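*Asks:* One structure, as structure tokens, below. Some questions next.
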Amino acid sequence: MADSSKKLTVLLSGASGLTGSLAFKKLKERSDKFEVRGLVRSEASKQKLGGGDEIFIGDISDPKTLEPAMEGIDALIILTSAIPRMKPTEEFTAEMISGGRSEDVIDASFSGPMPEFYYDEGQYPEQVDWIGQKNQIDTAKKMGVKHIVLVGSMGGCDPDHFLNHMGNGNILIWKRKAEQYLADSGVPYTIIRAGGLDNKAGGVRELLVAKDDVLLPTENGFIARADVAEACVQALEIEEVKNKAFDLGSKPEGVGEATKDFKALFSQVTTPF
């Protein structure tokens, strides 16, 4: 367990994202345990989180801009990710998709013909999920950070996974490359490979850990963003999950018992990668 007499100073990158904002809120609510900072890439995103001094603006493609945010931190949670955007169609109008962000319309419960996707200039998976994450890992190591929690994705065992075909971005391939880089970095780490994300309430499902995408073909291959956020926060304090990597899914709501004991959950994880 972390030293309970000292607050952990934690930087969360991607703090204004759908999952990142949930994790940021959870950390802020536990001010007895954590001093939290957020890293975002624009003033608009900073204002979205309240605009306080604890919100830093940085560019993950430029390591020098990351150093002020990482000065003096104990831990880093990486929740940055390239975002595939949806091309408008008759079924999904531009108004519906709010500028084309796929996550606002399509989540793990979506079924139907998959529309076309693209990535914004400079925001391709290679740039964000590989180079951007590598820059964060390198800077954190340089600054003496003691623990990095990286949120990845299930599906990395299958090069032909449909997510890789979105915008021809090979997103899972680049994510897995960053995961391996972190595991080899020498910095204590926790890699959480989340299943299909949905926006339902957290704290109501039984969470499951596994490896090698075994949960993906089943109804247990999905998870609420709020539960991923909670797992990130819990991983900061549970020693047993350091230098471990695992898939994270959940049973359907109403099946099993809601997970409350994260130490018991994480004790099931045995794989370093």
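Any Cβ shown, glycine's included, is placed from N, Cα and C.
I grabbed these lines from Swiss-Prot:
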MUTAGEN   S153 to A  Loss of catalytic activity
ACT_SITE  S153  active site, proton donor
MUTAGEN   C157 to A  Strongly decreased catalytic activity
BINDING   C157, D158, P159, D160, H161, K175  substrate binding site
MUTAGEN   D158 to N  Slightly decreased catalytic activity
MUTAGEN   H161 to A  Strongly decreased catalytic activity
MUTAGEN   F162 to P  Slightly decreased catalytic activity
MUTAGEN   M166 to L  No effect on catalytic activity
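A description of the local structural setting of each listed feature is requested, covering burial, neighbours and distances.
*Replies:* Of all Cβ atoms in the protein chains displayed, 22 besides its own lie within 10 Å of the Cβ of S153 (mutagenesis position). The secondary structure of S153 (mutagenesis position), as reduced to three states from DSSP, is extended strand.
Following the DSSP three-state reduction, the secondary structure of D158 (mutagenesis position) is coil.
Annotation for D158 (mutagenesis position): same-chain Cβ neighbours under 8 Å, separated by at least 6 residues, are L172, D213.
Within its own chain, H161 (mutagenesis position) has G155, L172 as residues 6 or more apart in sequence whose C-beta sits under 8 angstroms from its own.
For M166 (mutagenesis position), the number of other Cβ atoms no farther than 10 Å from its own Cβ, over all displayed protein chains, is 24. M166 (mutagenesis position) falls within a helical segment according to DSSP.
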*Asks:* Could you state the whole-number distance in Å separating the C-alpha atoms of K175 (substrate binding site) and S153 (mutagenesis position)?
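*Replies:* Between the alpha carbons of K175 (substrate binding site) and S153 (mutagenesis position) there are 8 Å.
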*Asks:* Counting only residues 6+ away in sequence within the same chain, which have a CB under 8 Å from the CB of P159 (substrate binding site)?
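*Replies:* Listed in sequence order: I173.
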*Asks:* Cα-Cα separation of S153 (mutagenesis position) and M166 (mutagenesis position), in Å?
*Replies:* 15
*Asks:* Applying a 10 Å Cβ distance cut-off over all chains shown, what neighbour count does C157 (mutagenesis position) have?
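*Replies:* Here the count is 15.
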*Asks:* Among all the protein chains here, how many other CB atoms are within 10 A of the CB of K175 (substrate binding site)?
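*Replies:* Total other Cβ atoms inside 10 Å, all chains included: 27.
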